[in-house]
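One structure below.
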Amino acid sequence: MGIQGGSVLFGLLLVLAVFCHSGHSLQCYNCPNPTADCKTAVNCSSDFDACLITKAGLQVYNKCWKFEHCNFNDVTTRLRENELTYYCCKKDLCNFNEQLENGGTSLSEKTVLLLVTPFLAAAWSLHP
């Protein structure tokens, strides 16, 4: 295959890559009201690149989300909840209850980590 054939092949692969990428949107469980057993799957708009599941007391939120907003401050502000556990992910239908129980991030875990880290650093620096 000469240079011209290689260019044609490269062009075809590039076109296929663009069409394959643009045709898929992330699927998430998304329920308008908090519910413990959300089974409604939606194709998220291109504005959203992550799925979110959040538990705040008895409320469970399943939503399409922006990955850049997958942090405690943004989640609590946008959902208007003060104490919660959340889990963000970037695969289709990954925001289900078991994920939250296995890998969620809660305020208490972060607080403990923030309190323990300086003490460990101080102890390490005092060690002869």
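Start at 1 and count along the chain as shown; that gives each residue its number.
Even glycines carry a Cβ here, placed using N, Cα and C.
This prediction places the mean pLDDT of the domain 'UPAR/Ly6' (26-108) at 89. Residues or ranges marked as domain 'UPAR/Ly6' by Swiss-Prot: 26-108.
Quoted from Swiss-Prot, the note on mutagenesis experiment Y29 to R is: No loss of function. Following the DSSP three-state reduction, the secondary structure of Y29 (mutagenesis position) is strand. All chains included, 23 other C-beta atoms sit within 10 angstroms of the C-beta of Y29 (mutagenesis position).
Packing around D37 (mutagenesis position) is summarised by its Cβ count: 10 other Cβ atoms lie within 10 angstroms of its Cβ, all protein chains included. Quoted from Swiss-Prot, the note on the mutagenesis of D37 to R is: No loss of function.
According to Swiss-Prot, the mutagenesis experiment F48 to R carries the annotation: Some loss of function. Some lysis. If you draw a 10 Å sphere around the CB of F48 (mutagenesis position), it holds 20 other CB atoms from the protein chains shown. Secondary structure at F48 (mutagenesis position), taken from DSSP and collapsed to helix, strand or coil, is coil.
The Cβ of D49 (mutagenesis position) lies under 8 Å from the Cβ of L26, K66, F67, K90, each of which sits 6+ residues away along the same chain. Quoted from Swiss-Prot for the published mutagenesis D49 to R: Loss of function. Lysis.
Counting Cβ atoms from all protein chains shown, W65 (mutagenesis position) has 29 others lying within 10 Å of its own Cβ. In three-state terms derived from DSSP, W65 (mutagenesis position) belongs to an extended strand segment. For the mutagenesis result W65 to E, the note given in Swiss-Prot is Complete loss of function. Lysis.
Here Swiss-Prot notes a mutagenesis experiment, K66 to Q, with the remark: Loss of glycation mediated inactivation. The number of other CB atoms found within 10 A of the CB of K66 (mutagenesis position), across every protein chain shown, is 15.
For the mutagenesis of H69 to Q, Swiss-Prot gives this note: Loss of glycation mediated inactivation. The structure shown keeps the original residue.
According to Swiss-Prot, the experimentally introduced change F72 to E is described as follows: Almost complete loss of function. Lysis.
Counting only residues at least six positions away in the same chain, the Cβ atoms of H69 sit under 8 Å from the Cβ of R78 (mutagenesis position). Here Swiss-Prot notes a mutagenesis experiment, R78 to E, with the remark: Loss of function. Lysis.
Listed in sequence order, the mutagenesis positions from Y29, D37, F48, F72 having a Cα within 10 Å of the Cα of W65 (mutagenesis position) are F48. Here F48 (mutagenesis position) is compared against the mutagenesis positions Y29, D37, F72, and the shortest C-alpha distance is to Y29. Counting Cβ atoms from all protein chains shown, H69 (mutagenesis position) has 15 others lying within 10 Å of its own Cβ.
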